[in-house]
Amino acid sequence: MVVSLAGRDLLCLQDYTAEEIWTILETAKMFKIWQKIGKPHRLLEGKTLAMIFQKPSTRTRVSFEVAMAHLGGHALYLNAQDLQLRRGETIADTARVLSRYVDAIMARVYDHKDVEDLAKYATVPVINGLSDFSHPCQALADYMTIWEKKGTIKGVKVVYVGDGNNVAHSLMIAGTKLGADVVVATPEGYEPDEKVIKWAEQNAAESGGSFELLHDPVKAVKDADVIYTDVWASMGQEAEAEERRKIFRPFQVNKDLVKHAKPDYMFMHCLPAHRGEEVTDDVIDSPNSVVWDQAENRLHAQKAVLALVMGGIKF
């Protein structure tokens, strides 16, 4: 079966089949090899990506800009000051106007509804660079990394420890679609969205994977192949940071916790890391840590998304 993603939005990975996700991962792997051997892949010559940033980012901005450059296209950075949204122009009108100038839109937003509205009114593909609900590009890079290092995704025990946030949501969705055994451990009251839990359970039933939600990090990481964490307070939650530090302290990924995982476990973090909070130096800097490979794979995974949805490559 030929899979074409041309013209598709990428808002949430629940909208994609396992086959479509694998198409992205396989394309990303191909681009990574091509880059390593110096093979040109300027598949988006003359195309432009508008990048809307309501919130700043190192990895998202740099990886998307470099991805478009490698693909022969151009990335246009637009922050809140560059747009008329603050002066009353609607997201719908912004989407309509940008669609007349560019070939795709990537948006990093606070509210997931903003990226949904962009997609509703844009006539070009819209890519979610991060919202408060999901972070699909991160999950694609994460599972690309797991596939590279473990040789498979099916049956791999992926344990997320911390806040049931956007990163957890996308990790749950993609992992259960691809047949992983996904476990999420959070403090009570900080669980993932109920809707995402149901999706994960349904996905696992279809893929042969599994999903489990726990409140005990030690029990969760037992025999883990992958331990993943993220910051305890996301951007916009600064007022809660002190309270969250107290609540999440027992969920810190440290040398005592990782003893319960498999000896060859992988430590993952979407970065930036708050060292000494959600993870200690002796874990993130250990030989088990793959965070830098994971960060690099954002470039390759997003390059695949761009080439596929902007019509540069078809399978």
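Even glycines carry a Cβ here, placed using N, Cα and C.
No noted substitution is present; original residues retained.
Look at Swiss-Prot and you will find Ser57, Thr58, Arg59, Thr60, Gln84, Arg108, His135, Pro136, Cys137, Gln138, Cys270, Leu271, Arg298 tagged as carbamoyl phosphate binding site. Annotation for Ser57 (carbamoyl phosphate binding site): same-chain Cβ neighbours under 8 Å, separated by at least 6 residues, are Arg108, Gly129, Leu130.
In sequence order, Lys55 make up the list of same-chain residues 6 or more apart from Met235 (L-ornithine binding site) whose Cβ falls under 8 Å from its Cβ. In the three-state DSSP classification, Met235 (L-ornithine binding site) falls within coil. What Swiss-Prot records for Asn166, Asp230, Ser234, Met235 is L-ornithine binding site, and it gives sequence analysis as the kind of evidence.
What Swiss-Prot notes for the published mutagenesis of Trp22 to Ala is this: Decreased heat stability. Counting Cβ atoms from all protein chains shown, Trp22 (mutagenesis position) has 17 others lying within 10 Å of its own Cβ. For the recorded site, Trp22 (mutagenesis position), the DSSP three-state label reads helix.
According to Swiss-Prot, the mutagenesis experiment Glu26 to Gln carries this note: Increased dissociation of dodecamers into trimers.
Annotation for Met30 (mutagenesis position): spatial neighbours Ala304, criterion Cβ-Cβ under 8 Å with sequence separation of six or more. In the three-state DSSP classification, Met30 (mutagenesis position) falls within a helix. Under the heading of mutagenesis, Swiss-Prot lists Met30 to Ala and annotates it as follows: Increased dissociation of dodecamers into trimers.
With a 10 A radius on its CB, Tyr228 (mutagenesis position) counts 26 other CB atoms from all the protein chains. The annotation that Swiss-Prot gives for the mutagenesis experiment Tyr228 to Cys reads: Becomes active at low temperatures; when associated with G-278.
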Quick check: of the binding-site residues listed here (His135, Asn166, Ser234), which one has the Cα closest to that of Trp22 (mutagenesis position)?
His135
I want to check the contact list for Glu26 (mutagenesis position): same chain, sequence separation of six or more, C-beta distance under 8 angstroms. What comes out?
none
Give the sequence-ordered set of same-chain residues, not counting Asn166, Asp230, Ser234, Met235, with Cβ within 8 Å of the centre of the Cβ atoms defining the L-ornithine site.
Leu130, Asp132, His135, Asp163, Asn165, Val167, Val231, Gln237
Distance [Cα-Cα, Å, rounded] between His135 (carbamoyl phosphate binding site) and Asp230 (L-ornithine binding site):
12
